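Student: Below you will find the structure I want to go over with you.
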Amino acid sequence: MSHSVKIYDTCIGCTQCVRACPLDVLEMVPWDGCKAGQIASSPRTEDCVGCKRCETACPTDFLSIRVYLGAETTRSMGLAY
């Protein structure tokens, strides 16, 4: 079972989710769509255990962890699939 980290458009670039993740699933990437100039991205979704610490840490309810069967992992925001 893998977990998909859905990233929505309310990221403020605070890095709280990145620091909260115990498995280093998230990272910040450059993005012009927010004031901070960076946005959370999830390049290592195969390592996500669904603990939801990133969701809890997020001050804007930006992240959502959803459980999928198989290798159905995605990154939203059009950054990659």
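Including glycine, each Cβ sits where the backbone N, Cα and C put it.
At each noted position, the model has the original residue.
The following feature annotations were taken from Swiss-Prot:
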DOMAIN    2-31  domain '4Fe-4S ferredoxin-type 1'
BINDING   Cys11, Cys14, Cys17, Cys58  [4Fe-4S] cluster 1 binding site
MUTAGEN   Cys14 to Ala, Asp or Ser  Generates altered FB cluster (in vitro)
MUTAGEN   Cys21 to Asp  Unable to bind PSI cores (in vitro)
BINDING   Cys21, Cys48, Cys51, Cys54  [4Fe-4S] cluster 2 binding site
MUTAGEN   Cys34 to Ala or Ser  No measurable effect
DOMAIN    37-68  domain '4Fe-4S ferredoxin-type 2'
MUTAGEN   Cys51 to Ala, Asp or Ser  Generates altered FA cluster (in vitro)
MUTAGEN   Cys58 to Asp  Unable to bind PSI cores (in vitro)
Student: Starting from the Cα of Cys14 (mutagenesis position), work out which of the recorded positions (Cys21, Cys48, Cys54) are within 10 Å.
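Tutor: So the list reads none.
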Student: Would you count the other CB atoms within 10 A of the CB of Cys58 (mutagenesis position), including those on all shown protein chains?
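Tutor: Result for Cys58 (mutagenesis position): 21 other Cβ atoms within 10 Å.
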Student: Counting every protein chain present, what is the number of Cβ atoms, excluding its own, within 10 Å of the Cβ of Cys14 (mutagenesis position)?
Tutor: 18
Student: Cα-Cα separation of Cys48 ([4Fe-4S] cluster 2 binding site) and Cys21 (mutagenesis position), in Å?
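Tutor: Given the Cα positions, Cys48 ([4Fe-4S] cluster 2 binding site) is 9 Å from Cys21 (mutagenesis position).
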Student: I'd like to confirm something. Which of the recorded positions, Cys11, Cys51, Cys54, Cys58, has a Cα closest to the Cα of Cys21 (mutagenesis position)?
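Tutor: If we rank Cys11, Cys51, Cys54, Cys58 by Cα distance to Cys21 (mutagenesis position), first place goes to Cys54.
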